[in-house]
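Undergrad: Residues or ranges marked as isopentenyl diphosphate binding site by Swiss-Prot on the basis of similarity to another entry: Lys50, Arg53, Gln88, Arg105. According to Swiss-Prot, the Mg(2+) 1 binding site annotation covers Asp95, Asp99. As annotated by Swiss-Prot, Mg(2+) 2 binding site applies to Asp95, Asp99. The dimethylallyl diphosphate binding site annotation in Swiss-Prot covers Arg104, Lys192, Thr193, Gln232, Lys249, Lys258, and the record cites similarity to another entry as its basis. Looking at Swiss-Prot, the entry for mutagenesis of Phe90 to Cys says: Complements lethality of fps1-delete strain. Looking at Swiss-Prot, you'll find the mutagenesis Arg104 to Gln noted as follows: No effect on GGPP synthase activity.
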Amino acid sequence: MSAVDKRAKFESALPVFVDEIVNYLKTINIPDDVTEWYKNSLFHNTLGGKYNRGLSVIDSYEILLGHPLDEAAYMKAAVLGWMVELLQSFFLIADDIMDASKTRRGQPCWYLMPGVGNIAINDAFMVESAIYFLLKKHFRQESCYVDLIELFHDVTFQTELGQQLDLLTAPEDSVDLSKFSLQKHSFIVIYKTAFYSFYLPVALAMHLAGVATPENLKCAQDILIILGKYFQVQDDYLDCYGDPTVTGKIGTDILDNKCSWIINLALAKCTPEQRVILDDNYGRKDSESEKRVKAVFEELNIRGEFENYEESEVSEIKKLIDGVDESTGLKKSIFTTFLGKIYKRNK
């Protein structure tokens, strides 16, 4: 099945799960206008993305089972995949409010839609609650039910911790590079992105396939957290050095005072004179300041540093993958598939 067909099939499953929520609301006599609002919120905030996280649940489950999924198995994996997408949507609704963002996936952010405003705060909670409704409906009788609940709660908490540190370290309206460090960047990336984007989908598939032993989960986490960190460092690099005609966006990390890998590496390597330039220009909303920051990055050979980082990190990831014991039910191809998708990517 092509990537386009996989995406379309996954997308076609969402109305089934939304209908389950809507039908439940009818049984408890929730007014139609509330039900319709909730339904619109669920569709608006979950559709239109790449679905990488949700599809990773299905792909990983199929690899673990070792054969194509029948319809029942597919829907079991798909509902977990959509729970990951709901979690992502919950985070993004709140992120967009906190960041005062204007658009998301090519349309206005939910809080900017007509009549929404601050109601979006409650809508974010409602989107999160849909996860646990679907989890109970589809997995209440499964032996892994409590493990799945705990996994979602743990990863949500981890992501929120990462977001908290990011917000306190790099507020857009208050630049203080003394708060930045590579150690903080690593924590933010691992907690804010890697756990829910890389570890969660695979861990869900492992529970579904019955191979989620403590040893297997630790092995998967060790690999996937490094993969997730590498992915975010790539993102930071592409924001500064990517081709906008390929990435589809013009980078704004320097203007927005982002605690990115690039600025943290620059701070670790720079001379006192270069540090003054970075302090005076980073996070300033003008193109001349941005140019001065980029000039320092060039002097520090950030491009070359990234290439060295990439090769070192990928070598470490491959070593960890080679060490996976497949006799326990875990499969190396889960991780090689992830790595293949992101190695040397340009967007």
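Sequential numbering from 1, following the chain as shown.
Cβ coordinates come from backbone N, Cα and C, glycine included.
Walk me through the surroundings of each of these features.
TA: A C-beta separation below 8 Å, combined with a sequence spacing of at least six in one chain, links Arg53 (isopentenyl diphosphate binding site) to Gly81, Val84, Glu85, Gln88, Tyr196, Ser197, Leu200, Pro201.
In this view, Asp95 (Mg(2+) 1 binding site) is surrounded by 16 other Cβ atoms within 10 Å of its Cβ, with every protein chain counted.
When other Cβ atoms within 10 Å of the Cβ of Asp99 (Mg(2+) 1 binding site) are tallied across all protein chains shown, the result is 13.
The Cβ of Lys258 (dimethylallyl diphosphate binding site) has Ala170, Asp236, Asp239, Thr252 as same-chain neighbours under 8 Å, each 6 or more residues away in sequence. Lys258 (dimethylallyl diphosphate binding site) falls within neither a helix nor a strand when secondary structure is assigned with DSSP, and so counts as coil.
For Phe90 (mutagenesis position), other Cβ atoms within 10 Å of its Cβ number 23. In three-state terms derived from DSSP, Phe90 (mutagenesis position) belongs to a helical segment.
The C-beta environment of Arg104 (mutagenesis position), restricted to residues of the same chain at least 6 apart in sequence and closer than 8 Å, consists of Leu92, Asp96, Trp110. In the three-state DSSP scheme, Arg104 (mutagenesis position) falls into the strand class.
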Undergrad: Round to the nearest Å and give the CA-to-CA distance linking Lys192 (dimethylallyl diphosphate binding site) with Phe90 (mutagenesis position).
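TA: On Cα coordinates alone, these residues lie 13 Å apart.
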Undergrad: Give me the non-local Cβ neighbours of Gln232 (dimethylallyl diphosphate binding site): same chain, 6+ apart in sequence, Cβ-Cβ under 8 Å, ordered along the sequence.
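TA: Set apart from Gln232 (dimethylallyl diphosphate binding site) by at least 6 residues yet with Cβ under 8 Å, we have Val189, Thr193, Ala194, Trp261.
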Undergrad: Are there any residues at least 6 positions away along the chain from Arg105 (isopentenyl diphosphate binding site) with a Cβ closer than 8 Å to its Cβ? List them or say none.
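TA: Arg105 (isopentenyl diphosphate binding site) has long-range Cβ partners Gly48, Gly49.
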Undergrad: What number of additional C-beta atoms lies within 10 angstroms of the C-beta atom of Lys50 (isopentenyl diphosphate binding site)?
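TA: Its Cβ has 10 other Cβ atoms within 10 Å.
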Undergrad: If you measure from the Cα of Asp99 (Mg(2+) 1 binding site), which of the recorded positions Lys50, Phe90, Lys249 is the nearest?
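TA: For Asp99 (Mg(2+) 1 binding site), the closest Cα among Lys50, Phe90, Lys249 is found at Phe90.
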